[in-house]
Amino acid sequence: MAGPRYPVSVQGAALVQIKRLQTFAFSVRWSDGSDTFVRRSWDEFRQLKKTLKETFPVEAGLLRRSDRVLPKLLGQASLDAPLLGRVGRTSRGLARLQLLETYSRRLLATAERVARSPTITGFFAPQPLDLEPALPPGSRVILPTPEEQPLSRAAGRLSIHSLEAQSLRCLQPFCTQDTRDRPFQAQAQESLDVLLRHPSGWWLVENEDRQTAWFPAPYLEEAAPGQGREGGPSLGSSGPQFCASRAYESSRADELSVPAGARVRVLETSDRGWWLCRYGDRAGLLPAVLLRPEGLGALLSGTGFRGGDDPAGEARGFPEPSQATAPPPTVPTRPSPGAIQSRCCTVTRRALERRPRRQGRPRGCVDSVPHPTTEQ
């Protein structure tokens, strides 16, 4: 690879809550065109600020205030000021996420000597925990509404969304109700975007008309490569997304060079230990042993999800049209009343609030199944 890379932009992606510990997920764009997801805590940012002051005393204004170029990281009192009267750790966490994003952007906008220093490059480089294929049990990921940019609005309305929802297709026709008690009819081969997966087997999906509904997971399967909602070919999403557990330097022309934490698309797998991958605008071979399913990146981008016993991303065939006459998939047992909401965070429950349920069942729907959150 030509020269060391350095971060060029940082964007706040999500608030990750693990029991009582809050960490902040960021999407980091690098000088080589790649992007990675990292998680950092508030204390880690405070330690970064301290290290920068020791490493760059002039830029920190320790000798003369007029020479200061390092941005300030507001303290706890300044952070809580815009949130007076508001209740909840989630609101404060989202405010911190916005504040840390602003601080990170200002750091990268300082002098090149500081912005490209090993201190900042190392801080935003993926760490072993960032490369884990799954978040710790009990983790909650809270996404801020995209349009809520100002800090003063960070504790406002929230929404469940995906940065890039995964598109799955329906195996057979199925009728249920959406989150507003309207008929939700899915046809065979229809593409649905998965917004939220729940262990009960009922997933929150969205159709082309922007209707959202709880839908049985056995009725869904991965769409064929290049057959998204728009129906056009897309090399950028032609395979599952994996993460490089460590850096790799190519030794042949048909191989790829990737840094640690690089997110690659697997175009073709092989039992010989080398997979054909796409990284940026280049395609080449990578050792399969270096690749692992994404954890946080998959959750935030909605891609790379592999279910069942297929964690290694092995190629799977797609059913022929004649298989549409096969017996309908088994519908999972609906959870007990309130089971899904009890497993969701407060943000999710608020996003799923709806009008009072109407009486009667929708017309033209055979064996209509209410979504699990509407049972009384």
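Using N, Cα and C of the backbone, Cβ positions are placed for all residues, glycine too.
Residues annotated as domain 'PX' in Swiss-Prot, with sequence analysis given as evidence: 1-131. Under its mutagenesis annotations, Swiss-Prot gives Arg40 to Gln the following note: Loss of ability to activate NOX1 associated with loss of lipid-binding and plasma membrane localization. Swiss-Prot lists 163-225 with the feature domain 'SH3 1', giving sequence analysis as the kind of evidence. A mutagenesis experiment is reported in Swiss-Prot for this position, Trp202 to Arg, and the note states: Loss of ability to activate NOX3 and interact with CYBA. Induces interaction with NOXA1 in vitro. What Swiss-Prot lists as domain 'SH3 2' is 237-296, and the listing cites sequence analysis. While the structure shown retains the original residue, Swiss-Prot records the mutagenesis experiment Pro332 to Ala with this note: Loss of intramolecular interaction. Swiss-Prot lists Arg334 to Ala among its mutagenesis entries, and the accompanying note reads: Loss of intramolecular interaction.
In the predicted model, the domain 'PX' (1-131) has a mean pLDDT of 84. Between the alpha carbons (Cα) of Arg40 (mutagenesis position) and Trp202 (mutagenesis position) lies a span of roughly 32 Å. Using a 10 Å Cβ-Cβ cutoff, Arg40 (mutagenesis position) registers 19 neighbours.
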